[in-house]
Amino acid sequence: MKKLALSLSLVLAFSSATAAFAAIPQKIRIGTDPTYAPFESKNAQGELVGFDIDLAKELCKRINTQCTFVENPLDALIPSLKAKKIDAIMSSLSITEKRQQEIAFTDKLYAADSRLVVAKNSDIQPTVASLKGKRVGVLQGTTQETFGNEHWAPKGIEIVSYQGQDNIYSDLTAGRIDAAFQDEVAASEGFLKQPVGKDYKFGGPAVKDEKLFGVGTGMGLRKEDNELREALNKAFAEMRADGTYEKLAKKYFDFDVYGG
């Protein structure tokens with residue numbers, strides 16, 4: 001009798017594990033906007049590189065799923081996910097209340113503040129008084145765009161939206177905008193520490209608004225894909241525990257990008 005009960009328990013456990021595994025797609029299409037170094041961009045050979053790309057590849061390997069990347073502008077990623085043109089978003093996507101009304105997120109992958117980048121000889125600060133009459137570049141579909149349109153645009157500050165972060169920096173260096181407003185880490189590693197950004201700096205402190213900027217970034221998923229989300233969260237927790245996350249992060253950052 002005990003042997004029969006044990007056999008039944010093993011069968012049930014195996015069936016549950018098999019069902020959970022079957023619920024995870026064998027192939028996943030991951031949407032990304034490759035204009036946001038060091039998280040996602042293209043190298044000289046046209047290959048996708050960056051911290052998000054490395055994280056996604058490792059997560060896919062751990063859940064035994066074949067992943068392909070689909071390039072899209074940031075503001076097209078959530079509509080593409082909901083329309084089932086892609087299965088996940090890995091593109092430095094902030095976990096915000098507004099976005100959580102539309103999609104689900106994995107656990108936090110890393111954190112970053114939002115800051116202005118200005119010329120070194122500029123005294124621009126992230127205040128209405130300092131920015132009034134100025135032109136501020138933002139990436140379409142970002143929390144920075146939302147903040148700018150809600151808090152700055154009504155007070156005489158021109159918010160200029162772009163489809164690629166590289167275009168923002170090009171216009172900043174050409175003098176067509178007065179400041180760029182983006183993720184602090186992306187600005188530091190992808191622009192300020194590069195030769196093209198040598199004449200630029202952060203303009204003032206970080207802009208804080210937890211409701212708009214969220215509590216960190218995560219992988220975006222459809223709300224109904226619970227098994228996939230749970231599998232990714234489990235894999236990510238294992239990466240944090242076994243040192244893989246830290247190893248990948250050190251390729252790009254000289255500080256704790258995960259945050260508190």
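From the backbone N, Cα and C atoms, a Cβ is placed for every residue, glycine too.
Taken from Swiss-Prot, the feature L-histidine binding site covers Ser91, Ser92, Ser94, Arg99, Thr143, Asp183, and the record attributes it to similarity to another entry. Here the residue is the original one, but Swiss-Prot notes a mutagenesis experiment at this spot, Glu40 to Lys: Decrease in ATPase-inducing activity and histidine transport; when associated with K-47. Experimental mutagenesis is annotated in Swiss-Prot for Lys42 to Glu, with the remark: Increases ATPase-inducing activity and histidine transport; when associated with K-47. Swiss-Prot gives this note for the published mutagenesis Glu47 to Lys: Decrease in ATPase-inducing activity and histidine transport; when associated with K-40. Increases ATPase-inducing activity and histidine transport; when associated with E-42. For Asp171 to Ala or Asn, Swiss-Prot lists a mutagenesis experiment annotated as follows: Strong decrease in ATPase-inducing activity and histidine transport. What Swiss-Prot says about the mutagenesis result for Arg176 to Asp or Ser is this: Strong decrease in ATPase-inducing activity and histidine transport. For the mutagenesis experiment Asp178 to Ala, the note given by Swiss-Prot reads: Slight decrease in ATPase-inducing activity and histidine transport.
Features per Swiss-Prot, on structure.
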| residue | record | CB count, 10 Å |
| --- | --- | --- |
| Lys42 | mutagenesis position | 15 |
| Glu47 | mutagenesis position | 10 |
| Ser91 | L-histidine binding site | 28 |
| Ser94 | L-histidine binding site | 22 |
| Arg99 | L-histidine binding site | 18 |
| Thr143 | L-histidine binding site | 25 |
| Asp171 | mutagenesis position | 16 |
| Arg176 | mutagenesis position | 12 |
| Asp178 | mutagenesis position | 21 |
| Asp183 | L-histidine binding site | 26 |
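Glu40 (mutagenesis position) has its Cα within 10 Å of the Cα of these binding-site residues: Ser91, taken from Ser91, Arg99, Thr143, Asp183. The maximum pairwise C-alpha distance among Ser91, Ser92, Ser94, Arg99, Thr143, Asp183, the residues recorded as binding L-histidine, is 17 Å. Cβ neighbours within 10 Å of Ser92 (L-histidine binding site), excluding its own Cβ and spanning all shown chains: 27. In the three-state DSSP assignment, the secondary structure recorded for Arg99 (L-histidine binding site) is helix. You'll find the Cα of Ser91 (L-histidine binding site) roughly 26 Å from the Cα of Arg176 (mutagenesis position). Each residue contributes its Cα atom, and for Asp183 (L-histidine binding site) and Lys42 (mutagenesis position) these two points are 19 Å apart. Other Cβ atoms within 10 Å of the Cβ of Glu40 (mutagenesis position), summed over all protein chains shown, number 25. Secondary structure from DSSP puts Thr143 (L-histidine binding site) in a helix. Looking at Asp171 (mutagenesis position) and Asp178 (mutagenesis position), their Cα atoms lie 9 Å from each other.
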